[in-house]
Structure formats: C-alpha cells, structure tokens
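According to Swiss-Prot, the feature ATP binding site maps to 170-174, HIS214, 289-291, 310-311, THR315, ASP394, ARG409, LYS500, an assignment based on experimental evidence. Quoted from Swiss-Prot, the note on mutagenesis experiment HIS214 to Ala is: Abolished activity. Here Swiss-Prot flags ARG239, GLY418 as CoA binding site. Record note (Swiss-Prot), mutagenesis SER289 to Ala: Abolished activity. The unchanged residue is displayed. Feature annotation from Swiss-Prot assigns oxalate binding site to SER289, MET314, HIS319, LYS500; the stated evidence is experimental evidence. Quoted from Swiss-Prot, the note attached to the mutagenesis of HIS319 to Ala states: Abolished activity.
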Amino acid sequence: MDSDTLSGLLENVAKKFPDRRALSVSGKFNLTHARLHDLIERAASRLVSDAGIKPGDVVALTFPNTVEFVIMFLAVIRARATAAPLNAAYTAEEFEFYLSDSDSKLLLTSKEGNAPAQEAASKLKISHVTATLLDAGSDLVLSVADSDSVVDSATELVNHPDDGALFLHTSGTTSRPKGVPLTQLNLASSVKNIKAVYKLTESDSTVIVLPLFHVHGLLAGLLSSLGAGAAVTLPAAGRFSATTFWPDMKKYNATWYTAVPTIHQIILDRHASHPETEYPKLRFIRSCSASLAPVILSRLEEAFGAPVLEAYAMTEATHLMSSNPLPEEGPHKPGSVGKPVGQEMAILNEKGEIQEPNNKGEVCIRGPNVTKGYKNNPEANKAGFEFGWFHTGDIGYFDTDGYLHLVGRIKELINRGGEKISPIEVDAVLLTHPDVSQGVAFGVPDEKYGEEINCAVIPREGTTVTEEDIKAFCKKNLAAFKVPKRVFITDNLPKTASGKIQRRIVAQHFLEKP
C-alpha cells in the first residue's frame, strides 16, 4: 500500500514489526502491530459491508482514550471514509452543531454510549454503532448486524493520498470553529515529519496524556508512534491522571512524552508534592500547543533529567510545523519553537514580502502536511491562503540561526495606546515569581488606552500571593506600560478540552466578575 497514505505506513509497520508491542491499555492488555492491523482490517470491512460506509463518508467518533477509539479511528480511514473525532464532554447542542457541520453519516461510541451525542444523532437521523474489545484475543464487537454481503475483507479497498481522512474543527481565537479537512497524504506527511525530527523508532514507547480527539495527542502521541513501529500506552481510566502517569511511564519503559504546558505544570506540581523515588530515563520531553515559559522548561529539565523540546503546531498543518532539535542535532533554545520540519516556512509582511532574520511578521507555511482549505468557508480561505502561503495568524521572527520565535497571535497582541504588548512576554515574567504556579496575561477594553493589560494567576500550593505582590514583581521585571493594571488571584483557569489556556476565554471569564 502507498506510503503516501497513513493506512499504507501502518500496513508496512505491521509487516516489518509484527510481534512488537503497538498498543497497551495500562494494566489490562497489549496488542502487537500485527494484531492491531488485523483488528483494523476487520473493523474496516464491517463498516463497509454492515454499516454501509462509502468512500468520502464522514464518521463521527466520541470515546475516551480507549483501544476501541484507536481501532475504529484507523478503520474508518482504512475504509476510505473520513474520521471526525469529537469531545465526549460536549452538550447535545454542541454535538448537533459538529455532527451537522461535518455531514456525519454515522456515530461511533463505546458500548456505554454517550447520551448527548446519541440525542443529537437521533435528531439528525444519523445511525449509532458501538464498538467493544473485551481483551487482546477477542474479536471487536460492533452493534450492527452482520450482512450477507460478499465484501468481507478490506483488502479490496485501495487508499489514495488525496482521500479525505480526518475532519477537525479549530479551537482558535475566533468564536466560530472552522472545519479543517485533512487527507491521507496530510496525515502521512505529518507522521513522517514527527518521526524524523524526534528520531522515533520501534524502540520508543510513550504514554498518552492528551485527548485523542485533538490533533496534538492524535498525531504526535499516537499516530507518529504507531507509524514508527513504536509502542503507545493508554491510561486505564481513559484520560490523564497525575497519580498514574509516572507508574505507567516506568511500567511500560517510556522513552518520551508530549504534553501541553498546563499538563507539564501539573506534573511538576505532583513532583514537588509527591516525588517518585526514581524517574525513568527519557530521551526527551516535548511541549506544544501553547507557549512554554523558559522557567517551566528549566524546571522540567532539572526535575526529570531530559531535554525539553518546545514545538509549534496547528490543526491546519496536521499538527507539527517546527520544533527544537534533539541535543545531538543542535541546541534547543528556551523561548523558541525551533526550526521548520518538513515544510516551507516564511515570515511575511502585510504585502506578502519575505522578511529578513530578526524582523517580525506573520508566520506562513506551505507543504504536503497543510490542509487545502476550510470547509464551506470562502471568507476564511481567502484570508488564510494569500500570496501562495497558508497564514497562521501568529506573529513571529527567525533569529540568525534559523530558529522561530513567536510573539503572539495577531488578534491577541494587546494594543495599549499604540504600544503593542506581547502577552507571552508577560506570562513568562509571571511564571518566574516563586509563588506562582500558573499565570496568563490578556487584554481588556479600556476607555483611555483602547486596551489595557490584566492577568490571572494561580498561587503555588501552600503559598499566598496578593495583587500588590504580583504588580510589584512585574514592575521590577517589565516596562511600566506592560505591568498588568489588574491581577486576578484564582485557583482555576478556564481551559479548552485539550488543556490549552485561551486568552479570549480567560478574559471573558474574569471580566464577568465584579
């Protein structure tokens, strides 16, 4: 099968490493690459023959991080259909929007089901099928009757690079999520890029900490590992737990993990309050999906003895765009998201002209991993694909070593009386305060300056900080116009389902408070 498709890459891995561990559910069972491939092939056949799935159909999936999700996700793609993973915590109204916007033809869930998703599917007259795998030697049970169709094998299905494979919605800074269709080629290209930059091989092993309905956990954690012949462990609870994370990492001989900064901070807090007697020797730790403050990077390296590689990614790029290299390939720079990986990247001004090093502009990309455009959104496509490049909406610059530095989202830069303030810079200062665990800066409307800067912080466990403490600290470390006018002390920051802190949502949350 074509290695320009994800399905082809995984078939090649199953032939090359049939007996190596591919997927484990912690404390329950293990699947080899050959066994996983067999389960995927059988499930793909059932989707075609018994569920009536045709090439190009969209199939929605809503599961915790389970083996059934992995099998059914890959079976949908193998059946030449498009997988649309959805957050199991959505309301019925949200499910209705996403199922409708994606034109889903089928809803897949665990045997326990998902009442809001099923309610929405029923309203839209979308069929519902459950999937269950009791143990490693069992057949996958689908809640759809066996047909007498002669199509009993997926071997007749030929996957093509331009087949639709994945449909996701952006969580971006705009209020209306945009639908992002991605192809087999997009997925295969991204998996190859991730494998290459981190030198993933069949000897690697990781534990999934991020939800698999999000592109970060799905591509960087799961698919790149499977595509390298490596091993993936899913937590027994189907989601991240700070309590079981290190025991799982040790039990399954993990060599690396990838997470968002908020998860890294939770892991650090756990290390401070309940340290392990020893930690596994990791090749690297990866951080992506939001800016990692240099102070957090250094704390992670000090605590766990592994290089922390910050990367830069977007749904529209099928995740990875740039990354800091492994130590043997060059320095990793705190505060930088590294060098482009497997694609062209340029800094453009508003006229579409490429900028020289150290000059700021919009980060733009093009390559085989990049979506061809948003679904049914000509306005977003016109703005997003100018001058022959995809426009990320991020402001950044290359240094003279070719490393990318991000300043912030175009829409998140705070314009205080004409002074442009990067909230990322303020975040970094907040996180150097010894008593601050998490912190985020954001812009708010202001009659005098147009916009003013505010921030919210979570104190470290067992400490107390005041608004005056934070302001005084910021005055020592920032120019006067960058010091937050108001500081919210809190024990919780609103996050997206993937653990990202979005400034727009944080600003709304705290502005609603008196």
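Each Cβ is built from the backbone N, Cα and C atoms, and glycine gets one as well.
Across the structure, ASP394 (ATP binding site) and GLY418 (CoA binding site) place their CA atoms 19 angstrom apart.
Of the residues the record lists as binding oxalate, namely SER289, MET314, HIS319, LYS500, the two whose Cα atoms sit farthest apart are 15 Å from each other. Within 8 Å of the centroid of the Cβ atoms of SER289, MET314, HIS319, LYS500, where the record puts oxalate, the same chain has further Cβ atoms from HIS214, VAL215, HIS216, CYS288, ALA290, ALA313, THR315, SER498. Reported as a whole number, the C-alpha separation between MET314 (oxalate binding site) and THR170 (ATP binding site) equals 9 Å.
The number of other Cβ atoms within 10 Å of the Cβ belonging to SER291 (ATP binding site), over all protein chains shown, comes to 21. ALA311 (ATP binding site) has none of the recorded positions HIS214, ARG239, GLY418 nearby, counting only those with a Cα within 10 angstroms of its own Cα. Distance from the CA of GLY418 (CoA binding site) to the CA of LYS500 (ATP binding site) is 28 Å. It is HIS214 that, of the recorded positions HIS214, ARG239, LYS500, has its Cβ surrounded by the most other Cβ atoms within 10 Å.
When each of the recorded positions THR170, SER289 is scored by how many other Cβ atoms sit within 10 Å of its Cβ, THR170 comes out lowest.
Every protein chain considered, the tally of other Cβ atoms within 10 Å of the Cβ of MET314 (oxalate binding site) stands at 22.
Considering only the recorded positions THR170, HIS214, SER291, GLY418 (CoA binding site) has SER291 as its nearest partner by CA-CA distance.
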